[in-house]
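Student: I am attaching a structure below and will ask some questions about it afterwards.
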Amino acid sequence: MAPTKRKGSCPGAAPKKPKEPVQVPKLVIKGGIEVLGVKTGVDSFTEVECFLNPQMGNPDEHQKGLSKSLAAEKQFTDDSPDKEQLPCYSVARIPLPNINEDLTCGNILMWEAVTVKTEVIGVTAMLNLHSGTQKTHENGAGKPIQGSNFHFFAVGGEPLELQGVLANYRTKYPAQTVTPKNATVDSQQMNTDHKAVLDKDNAYPVECWVPDPSKNENTRYFGTYTGGENVPPVLHITNTATTVLLDEQGVGPLCKADSLYVSAVDICGLFTNTSGTQQWKGLPRYFKITLRKRSVKNPYPISFLLSDLINRRTQRVDGQPMIGMSSQVEEVRVYEDTEELPGDPDMIRYIDEFGQTTTRMQ
């Protein structure tokens with residue numbers, strides 16, 4: 001009987017040629033910008049390292065990373081927290097190197113955020129159970145930080161877009177904060193009137209705003225919330241975890257105007273003082289973002305650039321409304337060429353929005 005043929009490749013045999021990569025669309029639309037191929041080259045990648053400090057309230061110079069002691073009101077109508085009791089979003093804009101010498105070309109380069117490595121800094125500081133914290137036993141260690149915690153970060157080519165949702169629409173927030181305007185009972189659920197852009201650090205209370213899932217096409221955000229009275233904080237430390245920022249088309253956030261935006265909130269729980277009062281405890285977050293150059297179709301024609309340059313030189317006035325739903329403009333007339341003097345001055349002839357000549361009497 002003939003020996004059976006040995007299965008598998010023979011030693012020393014040439015390796016099989018790998019399959020060709022799957023073809024994907026090269027041209028996609030992203031936020032109104034037509035994305036072309038990725039520019040190759042050694043200098044096409046860059047890394048940005050930064051960190052964001054927490055904005056818990058910082059009630060005094062000795063309590064950075066903590067909020068002011070919290071106090072729960074008995075009545076919904078009496079709720080009026082201080083600014084120092086409200087943890088707020090941390091945000092920063094990172095200016096990137098200018099990579100376009102000529103903005104009048106048909107194609108330009110934009111920075112594209114590809115990956116991010118991030119972690120919370122200072123986790124081991126919460127092992128301090130001997131500094132001003134309430135004792136768990138008469139002669140024991142202090143009570144560890146515990147309670148509701150929220151960890152969130154975002155990386156984008158534009159500021160994070162927010163949706164407002166309130167737990168109590170009757171709460172009176174301090175003037176130094178940005179909260180949903182004209183709050184009603186509908187503000188305690190989805191109300192599309194409450195939209196905002198995270199454009200200021202330490203101004204948007206976390207309890208009032210969440211990332212808007214219907215927007216943020218040019219931003220990637222990640223977050224987890226764990227609620228409860230005695231919930232311990234669970235945090236991981238590693239420099240090997242990488243979060244990919246590309247979408248299903250293989251495109252990451254495109255940094256408009258050479259600007260990269262990072263946002264974060266890291267509320268680890270409640271610190272219990274010796275007196276029994278409690279404060280929110282927050283920690284800073286580290287970012288390491290990798291960017292590459294992406295060739296895109298120039299979305300800014302030369303006429304737009306010139307118009308923008310001229311408009312920037314115009315004095316801005318915060319005056320009464322002359323456009324929009326509340327416009328105070330009554331009528332606009334445009335005259336062209338000349339005609340014989342009409343015998344009836346009340347007879348008005350004009351071209352309507354459909355291009356038709358119309359005559360009407362006053």
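Quick reminder: no glycine exception, Cβ is built from N, Cα and C everywhere.
The noted changes are left out; the structure has the residues it started with.
So Swiss-Prot says this about it:
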- GLU49 to Ala: 99% loss of infectivity ex vivo (MUTAGEN)
- GLU161 to Lys or Arg: 95% loss of infectivity ex vivo (MUTAGEN)
- VAL244 to Glu: Complete loss of infectivity ex vivo (MUTAGEN)
- LEU246 to Glu: Complete loss of infectivity ex vivo (MUTAGEN)
- CYS255 to Ser: Complete loss of infectivity ex vivo (MUTAGEN)
- GLU331 to Lys or Arg: Complete loss of infectivity ex vivo, defective in adsorbing to cells (MUTAGEN)
Student: Using the structure shown, find which entry in VAL244, LEU246 (the mutagenesis positions) has the sparsest Cβ neighbourhood within 10 Å.
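Tutor: Counting other Cβ atoms within 10 Å of each of the mutagenesis positions VAL244, LEU246 gives the minimum at VAL244.
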Student: Including all protein chains shown, what's the count of other C-beta atoms within 10 A of the C-beta of GLU161 (mutagenesis position)?
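Tutor: If we count other Cβ atoms within 10 Å of GLU161 (mutagenesis position), we arrive at 22.
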Student: Among the mutagenesis positions GLU49, CYS255, which residue has the largest number of other Cβ atoms within 10 Å of its own Cβ?
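Tutor: For the mutagenesis positions GLU49, CYS255, the Cβ with the most other Cβ atoms within 10 Å is CYS255.
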Student: Report the nearest neighbour of LEU246 (mutagenesis position) in space among the mutagenesis positions GLU49, GLU161, CYS255, comparing Cα positions.
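Tutor: Comparing Cα positions, the closest of these mutagenesis positions turns out to be CYS255.
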